[in-house]
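Asks: Dropping the structure in here first, questions after.
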Amino acid sequence: MTNVTGDYTDCTPLLGDRAALDSFYEEHGYLFLRNVLDRDLVKTVAEQMREGLVALGAADPHATLEELTIDSFESVDEVAMHDYVKYDAFWNNPSTIKVFEQVFGEPVFVFLSTTIRYYPSQAGSEEPSFHYLTPFHQDGFYIGPNQDFRTFWIPLIRTTRESGGVALADGSHRRGKRDHVLNESFRRFGHPVRGIPPTEVSEDEHLLHSPMEPGDILLFHAHMCHKSIPNLSKDPRLMRMSMDTRVQPAKSHRGFNAMTPWTESAKDASKGIMAKITGTPTDVE
């Protein structure tokens, strides 16, 4: 399965119904919630990302969020960018935590590891490059040891069908962990990364993707098969600006990834490529 066949289901109306919310999540492995985050807080984080790209010489200082562009994702110091984006303050804001606890139905702990993404459009590029994106994978393959965390992905500016985002294989979490093999088409830090072969994602596990607005959340199970969709926006030409973290019940064990900022992992020269990407020590490369 490689092509998107449908939209996420809007689960926002289920927030007041514990049984219905949990039932949908158990069956489909994700929740798509619209306009549940403080949009002013989201815009503040988006502006911080813009300011970081400007400060590092990658973007026009006069560009608005809608006009912003950079030459390439890889031309920007990924570790340095984390100094500009105050994501921990956003995730742990009382209004954000309230939403997380509505989802879980209990107190939560937000991982100290956050990934930020700022992908320019490749539409019309003579030599488009998508190898920094992620192939089909499951976060639970690399992050643990407990698997009761959920990945929370948010756009910082609007996304369209063309500007990319996350494609989910509906219900794929129910088959548990799958084999991940090296994929030379996707590389980070100069090395190929592991992913799930598309042939291992069933036709019955329909691939879903929808446009999103600031204030929306896409969250999914540790075993959800998902992948990046490239940014090919051209009318308008938009950056894909987003960030994601993991959240788990406060009572659960807190593993390495939960307690270690991504930047600390990335700076550790002793770690292999997947450890740098996920923040989790691993022998699997």
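Just so you know, glycine gets a Cβ as well, placed from its N, Cα and C.
For reference, Swiss-Prot lists these features for the protein:
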- Arg117, Arg188: substrate binding site (BINDING)
- His137, Asp139, His226: Fe cation binding site (BINDING)
- His137, Gln138, Asp139, Trp153, Ser228, Arg240: 2-oxoglutarate binding site (BINDING)
- Arg117 to Gln: Abolishes 1-deoxypentalenic acid 11-beta-hydroxylase activity (MUTAGEN)
- Arg188 to Gln: Strong reduction of 1-deoxypentalenic acid 11-beta-hydroxylase activity (MUTAGEN)
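So where do these features actually land, and what's packed around them?
Replies: Annotation for Arg117 (mutagenesis position): same-chain Cβ neighbours under 8 Å, separated by at least 6 residues, are Phe73, Arg240, Met241, Ser242, Met243, Asp244.
Reduced to three states, the DSSP call for Asp139 (Fe cation binding site) is helix.
Under the DSSP three-state reduction, Arg240 (2-oxoglutarate binding site) is assigned to strand.
Under the three-state DSSP scheme, Arg117 (mutagenesis position) falls in the strand class.
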Asks: If you measure every Cα to Cα pair among His137, Gln138, Asp139, Trp153, Ser228, Arg240, the residues listed for 2-oxoglutarate, what is the largest value in Å?
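Replies: Site span for 2-oxoglutarate, by Cα atoms: 21 Å.
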Asks: Check the binding-site residues His137, His226, Arg240 for other C-beta atoms within 10 angstroms of each C-beta and report the one with the most.
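Replies: The most densely surrounded of these binding-site residues is His226.
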Asks: Within 10 Å of the Cβ of Ser228 (2-oxoglutarate binding site), how many other Cβ atoms are there?
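Replies: Counting Cβ neighbours of Ser228 (2-oxoglutarate binding site) within 10 Å gives 20.
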Asks: Rounded to a whole angstrom, what is the C-alpha distance between Gln138 (2-oxoglutarate binding site) and His226 (Fe cation binding site)?
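Replies: Each residue's Cα considered, Gln138 (2-oxoglutarate binding site) and His226 (Fe cation binding site) end up 7 Å apart.
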Asks: Measure the Cβ-based neighbour count of Trp153 (2-oxoglutarate binding site), defined as the other Cβ atoms within 10 Å of its Cβ.
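Replies: I get 21 for this one.
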